[in-house]
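Colleague: Have a look at the structure that comes next, please.
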Amino acid sequence: LSVCFLILFHGCLASRQEWQQQDECQIDRLDALEPDNRVEYEAGTVEAWDPNHEQFRCAGVALVRHTIQPNGLLLPQYSNAPQLIYVVQGEGMTGISYPGCPETYQAPQQGRQQGQSGRFQDRHQKIRRFRRGDIIAIPAGVAHWCYNEGNSPVVTVTLLDVSNSQNQLDRTPRKFHLAGNPKDVFQQQQQHQSRGRNLFSGFDTELLAEAFQVDERLIKQLKSEDNRGGIVKVKDDELRVIRPSRSQSERGSESEEESEDEKRRWGQRDNGIEETICTMRLKENINDPARADIYTPEVGRLTTLNSLNLPILKWLQLSVEKGVLYKNALVLPHWNLNSHSIIYGCKGKGQVQVVDNFGNRVFDGEVREGQMLVVPQNFAVVKRAREERFEWISFKTNDRAMTSPLAGRTSVLGGMPEEVLANAFQISREDARKIKFNNQQTTLTSGESSHHMRDDA
């Protein structure tokens, strides 16, 4: 099964599917969007942005936000599209079940009579802890669950890449539930929203009893005829699973990251199916300032997560950027060469301007905490913090997303001859030199010497 799974993954690597219909990205106005639908469950809520909005249709993605209360369990589910999950706040644990991979977490055997008695000790696949700032990657069709073991709510934002080649259905985001009776959070527009059911509900009870070799009474429990929904409270105020202690888990995570760093440093690669699938890294934290790729004191930082430092992203054809700007700081104008950028405000608010291929300003406003903004591929964008710190995360639809700056030391204009700029803009060569060399920052700059962005279109 592991071999088949590997072949399936490699068959999905070619490229994102060309789902876009003609004129689907002919957008003359962008908006910072709040979720359109909200569903409340026993131990949490699920919110979704309308996947049929023109911004999300252009980018080929769907977005959902989960809030899980303490001791809440997000029931097992999978999707028709690969997912990137960003943990906005909270901590907990998650299980991601790959077909064909061994159950490496096992309870200790109680005596040698266990096999003779016919009773089995529990065993399951690896459980991963998560915390604020973690990115969790989940391929299409892979089941996962999530549990809040902290004292405050867990909030996550999930991108579903419905245009990805791993999705061979249509562009409708689908959640397939293995338990519970959750509603379809993406179908708010339907006035008569049908009650959700899990996959087992659709099968014949007798057939399932034969498949599991249990009685029909137990199968009826699998069909979950209750009203708790998709996020439920765990009995006894604790989810009892097999896992290392917190200190052991943290040490293991650190040693795993050090091992990966060492392999990258010496150019080594993992080899073997078990290492590629069953023990691959699915999680990385991008909230630590020490991991910043671009950092300017008192201005801000940018941290990039792509297929170079989390290899599974090559399979998913996705990447992520985390940004932090301090008061009045600026991300220099740029465009994304090979991806759409889906911006989610994590903290504070920032001023953003986006310009299309006609030179029209299609967005000029604020992106606040909890809002989403799509910046289509090649549209130029600039971000600026206002009177407070602004934090955001950008999901990008390419595993090695690239940007091209319009200003600064590495800008596209800086790579052109002065004479070209002088003739293009009808300016002197001295002014052309100012355009090329006045700002020697590469990506981030302080707002002290810059003028406010004006409405001088």
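Glycine residues also receive a Cβ, built from the backbone N, Cα and C atoms like all the rest.
In this structure the noted substitutions are not present, so the sites keep their original residues.
Below are the features listed in Swiss-Prot for this protein:
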DOMAIN    30-220  domain 'Cupin type-1 1'
MUTAGEN   Glu34 to Ala  Significantly reduced binding to mouse monoclonal antibody (mAb) 2B5
MUTAGEN   Asp36 to Ala  Loss of binding to mouse monoclonal antibody (mAb) 2B5
MUTAGEN   Arg38 to Ala  Loss of binding to mouse monoclonal antibody (mAb) 2B5
MUTAGEN   Val39 to Ala  Significantly reduced binding to mouse monoclonal antibody (mAb) 2B5
MUTAGEN   Glu40 to Ala  Significantly reduced binding to mouse monoclonal antibody (mAb) 2B5
MUTAGEN   Asp50 to Ala  Loss of binding to mouse monoclonal antibody (mAb) 2B5
MUTAGEN   Asn52 to Ala  No effect in binding to mouse monoclonal antibody (mAb) 2B5
MUTAGEN   Glu54 to Ala  No effect in binding to mouse monoclonal antibody (mAb) 2B5
DOMAIN    284-433  domain 'Cupin type-1 2'
Colleague: Relative to the Cβ position of Glu40 (mutagenesis position), how many further Cβ atoms are located within 10 Å?
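Modeller: Other Cβ atoms within 10 Å of Glu40 (mutagenesis position): 13.
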Colleague: Sort Asp50 (mutagenesis position) into helix, strand or coil using the DSSP assignment.
Modeller: coil
Colleague: I need the nearest neighbour of Glu34 (mutagenesis position) among the mutagenesis positions Glu40, Asp50, Asn52, Glu54, using C-alpha distances.
Modeller: Asp50
Colleague: If we check Cα distances from Arg38 (mutagenesis position), which of the mutagenesis positions Asp50, Asn52, Glu54 wins as closest?
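Modeller: Smallest Cα separation from Arg38 (mutagenesis position) among Asp50, Asn52, Glu54: Asp50.
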Colleague: Nearest to Asp36 (mutagenesis position) by Cα, among Asp50, Asn52, Glu54 (mutagenesis positions)?
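Modeller: Nearest listed residue in space: Asp50.
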Colleague: Could you measure between Asn52 (mutagenesis position) and Val39 (mutagenesis position) for me? Cα positions, answer in whole angstrom.
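Modeller: Answer for this pair: 18 Å between alpha carbons.
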Colleague: So what sits near Glu54 (mutagenesis position) in its own chain, CB-to-CB under 8 Å and at least six residues off in sequence?
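Modeller: Listed in sequence order: Glu24, Ile27.
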Colleague: To the nearest whole angstrom, what is the C-alpha distance linking Asp50 (mutagenesis position) and Val39 (mutagenesis position)?
Modeller: 14
Colleague: Suppose we draw a 10 Å sphere around the Cβ of Asp50 (mutagenesis position). How many other Cβ atoms does it contain, all chains included?
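Modeller: Summing over all protein chains shown, Asp50 (mutagenesis position) has 18 other Cβ atoms within 10 Å.
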Colleague: For a quick check of packing: other C-beta atoms within 10 Å of the C-beta of Asp36 (mutagenesis position), how many?
Modeller: 16
Colleague: Count the other Cβ atoms sitting within 10 Å of the Cβ of Val39 (mutagenesis position), across every protein chain shown.
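Modeller: Total other Cβ atoms inside 10 Å, all chains included: 19.
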Colleague: Suppose you look only at the domain 'Cupin type-1 2' (284-433); what would the mean pLDDT be?
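Modeller: Summarising the domain 'Cupin type-1 2' (284-433) by its mean pLDDT gives 96.
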Colleague: Helix, strand or coil at Glu40 (mutagenesis position), per DSSP?
Modeller: strand
